[in-house]
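Can you keep this structure in mind? I'll have questions shortly.
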Amino acid sequence: MQVSTAALAVLLCTMALCNQFSASLAADTPTACCFSYTSRQIPQNFIADYFETSSQCSKPGVIFLTKRSRQVCADPSEEWVQKYVSDLELSA
């Protein structure tokens, strides 16, 4: 009986540590979200790269990275945003 109690205690401690470890990994992962979009079209020659926001964000978005290392949120349904994304994909 004592062996099974000790084994159960070890199992519970191991589960608690694994759960703690996986929770801390998820908390350290940054998620970039857009809460508003740029109201102006950015000149295409200013754009160096882009990425899409996470599905965990409340609004979908495309984040353009400028050549001056700034991040600009844009509405993915805008025609110019789709063109820039397409052009960046073709040049990659």
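Note: Cβ is positioned from N, Cα and C throughout, glycine not excepted.
From Swiss-Prot, here are the annotated features:
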| type | residues | note |
| --- | --- | --- |
| MUTAGEN | Arg40 to Ala | Slightly reduces heparin binding |
| MUTAGEN | Asp49 to Ala | Reduces self-association; in BB-10010: Improved pharmaceutical properties |
| MUTAGEN | Arg68 to Ala | Strongly reduces heparin binding |
| MUTAGEN | Arg70 to Ala | Reduces heparin binding |
| MUTAGEN | Glu89 to Ala | Reduces self-association |
Check the DSSP secondary structure of Glu89 (mutagenesis position), expressed as helix, strand or coil.
helix
Of the mutagenesis positions Arg40, Asp49, Glu89, which one sits closest to Arg68 (mutagenesis position) when you measure Cα to Cα?
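Minimum Cα distance from Arg68 (mutagenesis position) across Arg40, Asp49, Glu89 lands on Asp49.
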Out of Arg40, Asp49, Arg70, point to the one nearest Glu89 (mutagenesis position) in space (Cα versus Cα); all of them are mutagenesis positions in the record.
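Sorting the mutagenesis positions by distance from Glu89 (mutagenesis position), the top entry is Asp49.
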Just jot down the residues in the same chain as Asp49 (mutagenesis position), at least 6 apart in sequence, with C-beta under 8 A of its C-beta; none if empty.
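Within the chain, Asp49 (mutagenesis position) has Cβ neighbours under 8 Å at Phe64, Leu65, Leu88.
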So for Arg68 (mutagenesis position), how many other CB atoms are inside 10 Å of its CB?
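The answer is 7.
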Between Arg40, Arg70, which of the mutagenesis positions has the fewest other CB atoms within 10 angstroms in the structure shown?
Arg40
Inside 10 Å of the Cβ of Glu89 (mutagenesis position), count up the other Cβ atoms and send me the figure.
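Taking all protein chains shown, Glu89 (mutagenesis position) has 9 Cβ neighbours within 10 Å.
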Taking just the CA atoms, what is the gap between Arg70 (mutagenesis position) and Arg40 (mutagenesis position) in Å?
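Here the two Cα atoms lie 15 Å apart.
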